[in-house]
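Visitor: Quick one: the structure is below, questions incoming.
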Amino acid sequence: MRFLIGALLTLQTLVQASSMSSMPNYYPVPEAPAEGGFRSVVYFVNWAIYGRGHNPQDLKADQFTHILYAFANIRPSGEVYLSDTWADTDKHYPGDKWDEPGNNVYGCIKQMYLLKKNNRNLKTLLSIGGWTYSPNFKTPASTEEGRKKFADTSLKLMKDLGFDGIDIDWEYPEDEKQANDFVLLLKACREALDAYSAKHPNGKKFLLTIASPAGPQNYNKLKLAEMDKYLDFWNLMAYDFSGSWDKVSGHMSNVFPSTTKPESTPFSSDKAVKDYIKAGVPANKIVLGMPLYGRAFASTDGIGTSFNGVGGGSWENGVWDYKDMPQQGAQVTELEDIAASYSYDKNKRYLISYDTVKIAGKKAEYITKNGMGGGMWWESSSDKTGNESLVGTVVNGLGGTGKLEQRENELSYPESVYDNLKNGMPS
């Protein structure tokens, strides 16, 4: 995550300027210091364009340093492939031409590139896996051939589609062998990315990140220090601590454990962060994941008590978008000591654990106080706007957009199979 300095930085800047001079309509940002700056990371899911009506153009790009485009899938051979080509590469948005000559990319991928072009501090990464596709990691990760196929094909997608790196979301390695295989998979990816960077005209470093667990039953199986050698940063999934699978209602994204109702906080972000650091992961590489949704508990007498069912939801039962919160008739409780909040409707006996603006501010304080790498959110379609935005609240709490990490994205993809992307998406 470091830039070269002195003469090497000057040389790199000259090379970049020379390479980009032949490519039209770029909007460069000033060079930033090598150290300092928070990451602001968000997952954009390709299925959001359907019922949610959420498209890349809806992202408030100046508030983010990284967008993780989710999800690509994995074949048993290790081949990484797009999960929805209509959403990813085919859908025509307003302004896209049907009779444009050449082999061109459209869909969310084109829109992501245009976001990068107009926001030079915004990087995009292809996220591979996720909860649904995670069972597909085990087989290819177990062999050298499978790992090479994974690394080579994910790199090809990155080069073809104009990403700045790849993000791996394996939930979760189950034993010692799979943990070792994960390290070797990251090593293969890091080597492939660095080899491409070495021959790339601009010499930019391409990024490798993962979505990492916040539950000790999962991260204690991982080889954290060995993995860290290959990663640029970790997206700590500090949410889903409680839900439909539990016996009592609980907080789903608390920073600290509760001393008054310990049964309501089976996990905590703080324990995970401390354990990662103790294992050898630098604090400034840990990006704190936060939810833009809430988890519900029905027929309950309050936090930390039994429940029966989870009720409805915005898109799935028991899960409510933050923008749908709080529900009418519910009273909001904010517990600053554990950095958690929830709403409760005593008439309906319905409780939803979610982050409020005040709690988002407390999490920004926690990130700053502990020298962490920034914040991450799942997922972009669910936030509110204006002063009620959780993303905006955290970014402001970190010092505003001027305190975000400043690292210019990559726009040159000379090996892309898509003519319009290879040519810089000319107007």
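Cβ coordinates are placed from backbone N, Cα and C, and glycine is handled just like the others.
Sequence unchanged from the original; the noted substitutions are absent.
Remember, predicted model here, so these are calculated numbers, not experimental data.
Below, the features straight out of Swiss-Prot:
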VARIANT   Thr13 to Ile  In strain: IFM 50993
VARIANT   Tyr26 to Ser  In strain: IFM 45811, IFM 45812, IFM 45813, IFM 45817, IFM 4935, IFM 4945, IFM 50993, IFM 50994, IFM 51112, IFM 54194, IFM 54195, IFM 54196, RMSCC 1036 / AZ1 and RMSCC 2128 / TX1
DOMAIN    38-401  domain 'GH18'
BINDING   Gly102, Asn103, Gly129, Gly130, Trp131, Thr132, Tyr172, Met237, Ala238, Tyr239, Asp240, Trp378  chitin binding site
VARIANT   Asn103 to Lys  In strain: IFM 45811, IFM 45817, IFM 4945 and IFM 50994
VARIANT   Ile109 to Thr  In strain: IFM 45811, IFM 45817, IFM 4945 and IFM 50994
MUTAGEN   Asp169 to Asn  Loss of function
MUTAGEN   Glu171 to Gln  Loss of function
ACT_SITE  Glu171  active site, proton donor
Visitor: Hey, of the binding-site residues listed (Gly102, Gly129), which one tops the CB count within 10 A?
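Guide: Compared across Gly102, Gly129, the most Cβ atoms within 10 Å surround Gly129.
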Visitor: Around Asp169 (mutagenesis position), which of the listed binding-site residues (Gly102, Gly129, Trp131, Ala238, Asp240) come within 10 Å, judging by Cα atoms?
Guide: Gly129, Trp131
Visitor: If you count other CB atoms within 10 A of each CB, which of Asp169, Glu171, Asp240 wins among these recorded positions?
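Guide: The residue with the most neighbouring Cβ atoms within 10 Å is Asp169.
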Visitor: Taking only the residues the record lists as binding chitin, namely Gly102, Asn103, Gly129, Gly130, Trp131, Thr132, Tyr172, Met237, Ala238, Tyr239, Asp240, Trp378, what is the largest Cα to Cα distance between any two of them, in Å to the nearest whole number?
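Guide: Taking every pair of listed residues, the largest Cα separation comes to 45 Å.
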Visitor: Kindly assign Ala238 (chitin binding site) to one of the three DSSP-derived states: helix, strand or coil.
Guide: coil
Visitor: Give the distance between the Cα atoms of Asp240 (chitin binding site) and Glu171 (mutagenesis position), rounded to the nearest whole Å.
Guide: 13
Visitor: Around the Cβ of Asn103 (variant position), how many other Cβ atoms lie within 10 Å? Please give the count over every shown protein chain.
Guide: 12
Visitor: Restricting the comparison to the binding-site residues Gly102, Gly129, Trp131, Ala238, which residue's C-alpha is spatially nearest the C-alpha of Glu171 (mutagenesis position)?
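Guide: Comparing Cα positions, the candidate nearest Glu171 (mutagenesis position) turns out to be Trp131.
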Visitor: Please compare the binding-site residues Trp131, Tyr172 by how many other CB atoms fall within 10 Å of each one's CB, and tell me which has the fewest.
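Guide: Comparing Cβ neighbour counts within 10 Å for the binding-site residues Trp131, Tyr172 gives Trp131.
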Visitor: With an 8 Å cut-off on Cβ-Cβ distance and a minimum sequence separation of at least 6, pull the same-chain contacts of Ile109 (variant position), or say none.
Guide: Tyr69, Asp88, Thr89, Leu161, Gly162, Leu421
Visitor: Counting across all protein chains shown, how many other Cβ atoms sit within 10 Å of the Cβ of Ala238 (chitin binding site)?
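Guide: Counting Cβ neighbours of Ala238 (chitin binding site) within 10 Å gives 29.
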Visitor: Sorry to bug you, but what's the C-alpha spacing from Asn103 (variant position) to Ala238 (chitin binding site), rounded to the closest Å?
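Guide: About 41 Å separates the two Cα atoms.
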